[in-house]
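Database features (Swiss-Prot):
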type: MUTAGEN; residues: H43 to Y; note: Enzymatically active in presence of calcium with increased toxicity; when associated with V-46 or W-46; G-48 and D-64
type: MUTAGEN; residues: L46 to V or W; note: Enzymatically active in presence of calcium with increased toxicity; when associated with Y-43; G-48 and D-64
type: MUTAGEN; residues: N48 to G; note: Enzymatically active in presence of calcium with increased toxicity; when associated with Y-43; V-46 or W-46; and D-64
type: MUTAGEN; residues: S64 to D; note: Enzymatically active in presence of calcium with increased toxicity; when associated with Y-43; V-46 or W-46; and G-48
type: VARIANT; residues: P71 to S; note: In minor variant
Amino acid sequence: MRILWIVAVCLIGVEGSVIEFGKMIQEETDKNPLTSYSFYGCHCGLGNKGKPKDATDRCCFVHSCCYAKLPDCSPKTNRYEYHRENGAIVCGSSTPCKKQICECDRAAAICFRENLKTYNKKYKVYLRFKCKGVSEKC
């Protein structure tokens with residue numbers, strides 16, 4: 001599984017510590033993060049253009065905005081640790097940057113879970129040329 005995530009990073013440029021973020025998504029949604037979210041809508045994976053297609057796509061938009069607030073933390077590559085307490089994700093605090101990156105990923109994974117009922121398979125592999133217009137501001 002770890003090798004699959006490393007390959008995914010190289011191929012599609014998924015942001016963040018892909019291993020931890022992918023694990024969070026899997027735990028929260030019971031969906032394969034690579035196949036279910038990497039190409040979803042206009043804001044998941046590569047992209048960030050146009051209006052989010054639905055609530056799940058908005059989760060990705062907000063996640064990108066969260067990372068944009070942490071440019072000095074290298075959120076695309078900085079690994080972190082987290083654990084669970086009573087089923088809830090708890091971010092470790094080894095450094096402020098790692099904690100903030102983890103909190104961005106935690107919020108996105110929870111957002112995906114909260115919007116599972118409106119997950120739309122037609123956006124699962126959405127062609128990015130359909131994403132038109134300027135993206136709203138964070």
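Heads up, the Cβ atoms here are built off N, Cα and C, so glycines get one too.
What you see is the original sequence, not a version with the noted changes.
What Swiss-Prot annotates, mapped onto the structure for a quick look.
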{"residue": "H43", "record": "mutagenesis position", "Cβ within 10 Å": "26"}
{"residue": "L46", "record": "mutagenesis position", "Cβ within 10 Å": "13"}
{"residue": "N48", "record": "mutagenesis position", "Cβ within 10 Å": "18"}
{"residue": "S64", "record": "mutagenesis position", "Cβ within 10 Å": "20"}
{"residue": "P71", "record": "variant position", "Cβ within 10 Å": "8"}
For P71 (variant position), name the DSSP secondary structure in the helix/strand/coil scheme.
helix
